[in-house]
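J.: Sharing a structure, written as structure tokens. Questions coming.
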Amino acid sequence: MNGTEGPNFYVPMSNKTGVVRSPFDYPQYYLAEPWQYSALAAYMFLLILLGLPINFMTLFVTIQHKKLRTPLNYILLNLVFANHFMVLCGFTVTMYTSMHGYFIFGPTGCYIEGFFATLGGEVALWSLVVLAVERYIVVCKPMANFRFGENHAIMGVAFTWIMALSCAAPPLFGWSRYIPEGMQCSCGVDYYTLKPEVNNESFVIYMFIVHFTIPLIVIFFCYGRLLCTVKEAAAQQQESLTTQKAEKEVTRMVVIMVVFFLICWVPYAYVAFYIFTHQGSNFGPVFMTVPAFFAKSSAIYNPVIYIVLNKQFRNCLITTLCCGKNPFGDEDGSSAATSKTEASSVSSSQVSPA
């Protein structure tokens, strides 16, 4: 084995020289230089500095402006709330531990941080699944003129949290475990060992199939069918130009969110899968640390995409920041500026573009 396994940790370094110590008790500066840990702490501080105000303002503006509280926006806000949750409960811990060079909060703190990080990431993934299914049903119309209403949105939100908990909670109850990963400053599911005492192998397989592969298959299927339908409708002029534009704009926003999610999380999933399928292979701590910390940036881009691509939300945000007045004269979002996201909550003939 090219790593050192303890009762509640796995350090990716052989202990032949006797320098390996528990990542809960000692700085891990034999894994990387102190400046590298400082760089991780600075990176997490930057994510917190950006993530807290962006996610908070997105939630606050939506609560303040009633017209933004549409059914589809419930799912988008659920995603933003999950990101805010990750920043508050996960990023702050990781920044502090990186400053010290080891996971200073002990095994219990590792379980808590790992749980919150996994929960937030899974809520984001399943929210994108719900958005993909909603786009497929509304645009492709496999269920005729289905209306995505408030009850459907609430059920969708509940579904995302149930699925996320079914992934994040088992390690808390003895199926697998959370351990420090990479440079030992943040915690995640144990991909490093088989650990038969906690049936770790079966959990990792379950996680990759149910909570990564299946969601991606659903997302790709929905958007594959959606793109075909949009092209057919445009060619046959089955929908009005305003309807087509509104549906395309909503779809574009969600597709961009999916693409960025994949950019952030696929490298982490690939590295984790490689480590799991190559037990005991030789890899450095940075090999897992870089994709793990890069994946954390996903908490920033979703609200940014939402703000940039949703004209009505931008108008409401400007109105809020300017104390109720929009200096650009589009204060309340005129009737011509109906939200793109409302396209999914009304019938096609009622949709107007943003």
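Yeah, the Cβs are placed from backbone N, Cα and C, and that goes for glycine too.
Predicted, not measured: the structure shown is a model, and the values here were computed from it.
Sharing the features that Swiss-Prot gives for it:
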| type | residues | note |
| --- | --- | --- |
| MUTAGEN | PRO23 to His | Near loss of rhodopsin accumulation in rod outer segments |
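How buried are these features, and what lies next to them?
T.: Listed in sequence order, PHE9, VAL11, TYR102, PHE103, PRO180, GLN184 are the same-chain residues six or more apart from PRO23 (mutagenesis position) with CB atoms under 8 A from its CB. Classification of PRO23 (mutagenesis position) by DSSP places it in coil, neither helical nor stranded.
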